[in-house]
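The active site, proton donor annotation in Swiss-Prot covers H90, C175. The annotation FMN binding site is assigned in Swiss-Prot to G28, S29, V30, T53, K54, S55, S106, A107, N108, T109, A140. The N-[(R)-4-phosphopantothenoyl]-L-cysteine binding site annotation in Swiss-Prot covers N142, R172, A174, M183. The annotation that Swiss-Prot gives for the mutagenesis experiment V30 to I reads: No effect on activity. Mutagenesis annotation in Swiss-Prot: I33 to L or V, described as No effect on activity; the structure shown retains the original residue. K34 to N or R appears in Swiss-Prot as a mutagenesis experiment; the accompanying note says: No effect on activity. Here the residue is the original one, while Swiss-Prot reports the published mutagenesis K34 to Q with the comment Small decrease of activity. According to Swiss-Prot, the experimentally introduced change H90 to N is described as follows: Complete loss of activity. Annotation of the mutagenesis experiment R95 to Q in Swiss-Prot: Very low activity. Can reduce the oxidied intermediate. What Swiss-Prot notes for the published mutagenesis of N142 to D is this: Complete loss of activity. The mutagenesis experiment M145 to L is recorded by Swiss-Prot, whose note states: Complete loss of activity. For A174 to V, Swiss-Prot lists a mutagenesis experiment annotated as follows: No effect. The mutagenesis experiment A174 to S is recorded by Swiss-Prot, whose note states: Significantly reduced activity. Can reduce the oxidied intermediate. The note that Swiss-Prot attaches to the published mutagenesis D177 to N is: Very low activity. Can reduce the oxidied intermediate. Swiss-Prot lists G179 to A among its mutagenesis entries, and the accompanying note reads: Very low activity. Can reduce the oxidied intermediate. Experimental mutagenesis at this site is recorded by Swiss-Prot as G181 to A, annotated: Significantly reduced activity.
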Amino acid sequence: MENGKRDRQDMEVNTTPRKPRVLLAASGSVAAIKFGNLCHCFTEWAEVRAVVTKSSLHFLDKLSLPQEVTLYTDEDEWSSWNKIGDPVLHIELRRWADVLVIAPLSANTLGKIAGGLCDNLLTCIIRAWDYTKPLFVAPAMNTLMWNNPFTERHLLSLDELGITLIPPIKKRLACGDYGNGAMAEPSLIYSTVRLFWESQAHQQTGGTS
């Protein structure tokens, strides 16, 4: 009798879908001050880990992140590896994540991705990314930087990789200018990613609406 009860419990556990694993990343834009808010948006729905670049740390407050979110920096890439055979952090994070969301995406990191550069933890993850899994970017930069011809070329490169753009919005920017280039609000980024994920899951299960 006890064994039958345990078997039923095991079946219930096995049929419970796990939460999506979302890797959130911030690069060096003043919009990184909203990164803690972004993490909070995702934590109830998904299992979240965070990666930040060195320059983003000038803007974001580590204490603003939810306690359950593990934060990784460039230093962790090297401190976690001592010898051949040890886990490589950017590979482990790429394997762990179901979805990667870069918000904010700075002009500098945009250029690095488009050029295939991998000189920090975040860009190494992107270079090693499995593009059968979704990757979203939410750019944030000055209006003139956003309108620069290089930006258009870089965005085309991202589109060819299958990266999904969450476009910036028009508002008063941190520099005082008014125009396009502000990062989309964290709530919009969250809803965009969740809607995409749930629509993909719906298609895979053969559901119809």
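Glycine is no exception: its Cβ is also placed from the backbone N, Cα and C atoms.
Original residues only: the substitutions mentioned are not part of this model.
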Least Cβ-crowded entry, counting other Cβ within 10 Å, from the mutagenesis positions listed as H90, R95:
R95
Highest CB neighbour count within 10 A among the recorded positions K34, K54, R172?
K34
Could you give the Cα-Cα distance between N108 (FMN binding site) and A174 (mutagenesis position), in whole Å?
17
Long-range Cβ environment of G28 (FMN binding site), under 8 Å and at least 6 residues apart:
T53, K54, S55, S56, H58, F59, S106, N108, T109
What's the CA-CA gap between G181 (mutagenesis position) and A140 (FMN binding site) in angstrom, rounded?
5
If we check Cα distances from A174 (mutagenesis position), which of the recorded positions V30, A140, M145 wins as closest?
V30
